[in-house]
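A quick write-up on the structure given underneath.
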Amino acid sequence: MSEQRKPCKRGCIHTGVMLYGVLLQGAIPREYMISHQTDVRVNENRVNEQGCFLARKQMYDNSCGAASLLCAAKELGVDKIPQYKGSMSEMTRKSSLDLDNRCERDLYLITSGNYNPRIHKDNIADAGYSMPDKIVMATRLLGLNAYVVEESNIFSQVISFIYPDARDLLIGMGCNIVHQRDVLSSNQRVLEAVAVSFIGVPVGLHWVLCRPDGSYMDPAVGENYSCFSTMELGARRSNSNFIGYTKIGISIVITNEAL
């Protein structure tokens, strides 16, 4: 795994405040997205036949958390999704967990906090961002367990200072928060938050999928990569202004206890 870029100390607090506008929200600059409305069901069949890991390009600007969770759940053997009120699965009467727009949309409604019909937005593209507690909620609805890792660094400290409710929300739902991630087992996947840098300046945060073998899936590109550094290279190829990803020390470990 490549060496992580160290954030510039100058103005780091200001940068942290700016980043918190998209706190773990899965937000990534619009110009970085290659395509928004992408259905990859055909691609799913191809990668499954090859026995490879799954990849999914996010449908919406801020749905990287949902797209990453969808791939993680499929790789961990989940094949059903709840037909909750207002979901596309309910409307189509389908309960299979597929690598398609229906399932990403249904998960995104949960991870963005728009699953409640009273606050449901007419335009899902404007639904908002995937927050840690809502990702954990969606993970549990899929029958999986999750805990949050919050390593001690400038990013996590700024986030905790500006958004103290984040920890309380997780604790309130009985989600464990630890300060160090253990070695992953084959029945685990990780949704990892990274800072996105353009022209050397952190401009947003983004969720990516990490696996026990060290490989990654970047939903902004919709591709799998052997390691963190090759994922950065893939992102650079998609946008000449992109500089890199920086790990911020916050991640969600997802486990299928049945495996």
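Note that Cβ sites are derived from N, Cα and C of the backbone, with glycine treated the same way.
Experimental mutagenesis is annotated in Swiss-Prot for Cys64 to Ala, with the remark: Lack of activity. The annotation active site is assigned in Swiss-Prot to Cys64, His206, Asp218. One mutagenesis experiment named in Swiss-Prot is His206 to Ala, and its note says Lack of activity. Record note (Swiss-Prot) on the mutagenesis of Asp218 to Ala: Lack of activity.
Features per Swiss-Prot, on structure.
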| residue | record | Cβ within 10 Å |
| --- | --- | --- |
| Cys64 | mutagenesis position | 32 |
| His206 | mutagenesis position | 27 |
| Asp218 | mutagenesis position | 28 |
Hey, how far is Asp218 (mutagenesis position) from His206 (mutagenesis position), Cα to Cα, in Å?
9
Whole-number answer please: how many Å between the C-alpha atoms of Cys64 (mutagenesis position) and His206 (mutagenesis position)?
7
Going by DSSP, is Asp218 (mutagenesis position) sitting in a helix, a strand, or coil?
strand
